[in-house]
Amino acid sequence: MSMDNNDDHESKLSILMDMFPAISKSKLQVHLLENNNDLDLTIGLLLKENDDKSTVDNELHQLYDMFPQLDCSVIKDQFVINEKSVESTISDLLNYETLQKLKDNQANSPDSVKRNEKKNNWESTNDHIESIIKFTDAPKNIAQEYLAENGFDTVKAIIKIILDYYDKRDFKKDVDTFKVKRSPNTTVRGGRVQSSTGLAHVLKKGKESANVAQESLKRPRSYKHSLDSPQMVELNELVADNRDLKAINHEFLQKCLQFYDGDVVKVLNISSLLIEDDKNITKTWNFDEGFTLTSRDNCKQHLPKFSTPQISRRNEVGNTYKLPLHDKETPEGAVPVINNLFQTYRLDFHGFLPSEAVSTLKLALNKWWSKEVAERELNSHNINSYGSKVQFVSPLIVVTGRGIHSIGGISKVRLQVKSFLEKNHYIFWEESSYFRIEGKKKK
């Protein structure tokens, strides 16, 4: 290289060093020589390389923000494996996060580990997800999200989906599951705005895809729920005749009927799942609604398992679908109802004779009000300072129904229950098929 050429090379190298101070002199020199000492070409290539690196860094930082619970090295490795495709990386990381939660859950549950020793973790997770989809028709991402959030308890995830969506017209779109902490068009670390290949672009694409598939996420909503609807009447008749169904919270069954758009068969299918799963007979579910789903107190003996027959038409349910029948007599007494009182705060007198209903009501109210008084004594020297309505226990719901045998169209059970409440100075308000008892007046 001549003296003049050397001076020219050094001059161009000096310009590059001023423009790219983060790159070492030796690397800049290599770039310049590789491009035949063409300064403009070298600058253009270095700018593109720097821009690509900044874009990758920005996308990685956003992935770090989206999955703060995952190690950065895991995210970076997955990003490289997916050839720096943000969309593919998000999908894989969601699955990775689910698997990690499953492993954590199994680590805390030795029995669960033993049950799954012969089964691949991924297969086990997919089985759970498929079961949730079968009973809810939820999109896969919703099923996956609820499974992880509910400790990989399939039945609990199904129940929570029903409670969250029974009155909604559609499932939330896939894009909602990407918990991005900043809006797509904001400036990210390093002060750069994202390129068309960045995360915002991917999320926009995901939103467009969700809009295209929106019709498939819509849930059928032709059924208008009321206590007098033919479907509700039919379900009540099935419940009244069967102790297994009585073990399931009636309010939850109503929500199931709404979730399944009035399809009684599907309500019976989910009821079958609850009764078949032994652990759910003894488990108390306390979600935001605050009621108990199932309780062994309502089923004095271990319930047998059964399978649900396939029925093609809903209106055949009453004639062809029968759950295992323990007896069609009135309940065995007040004990199961009383034992479960402070879990459900509900008395259901379907199938009770008027005298049995009043006798059970008397025992329940004595226990209910005694607990309120005891709590008042523990919390204050003046128990009367709290007034006449309950402060420490929940109001009591007493379901009487409309009644097959009635006087002037009013249930005999209802008439006697109301008479008892009035005579004993209870504070209540009434609806067409139940009473809500809120306290007790001084005599």
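Each position is counted from 1, following the chain as shown.
Heads up, the Cβ atoms here are built off N, Cα and C, so glycines get one too.
What you see is the original sequence, not a version with the noted changes.
As recorded in Swiss-Prot:
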- 8-51: domain 'CUE 1' (DOMAIN)
- 55-98: domain 'CUE 2' (DOMAIN)
- TRP122 to Ala: Abolished ability to act downstream of the RQT (ribosome quality control trigger) complex (MUTAGEN)
- 347-443: domain 'Smr' (DOMAIN)
- ARG402 to Ala: Decreased ability to participate to No-Go Decay (NGD) pathway in response to ribosome collision (MUTAGEN)
- ARG402 to Lys: No effect (MUTAGEN)
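The residues of the domain 'CUE 2' (55-98), classed with DSSP into helix (H, G, I), strand (E, B) and coil, number 35 helix, 0 strand, 9 coil. For the domain 'CUE 1' (8-51), the DSSP counts in helix, strand and coil order read 35 helix, 0 strand, 9 coil. Residue counts for the domain 'Smr' (347-443) under DSSP (helix as H, G, I; strand as E, B; rest coil) come to 42 helix, 23 strand, 32 coil.
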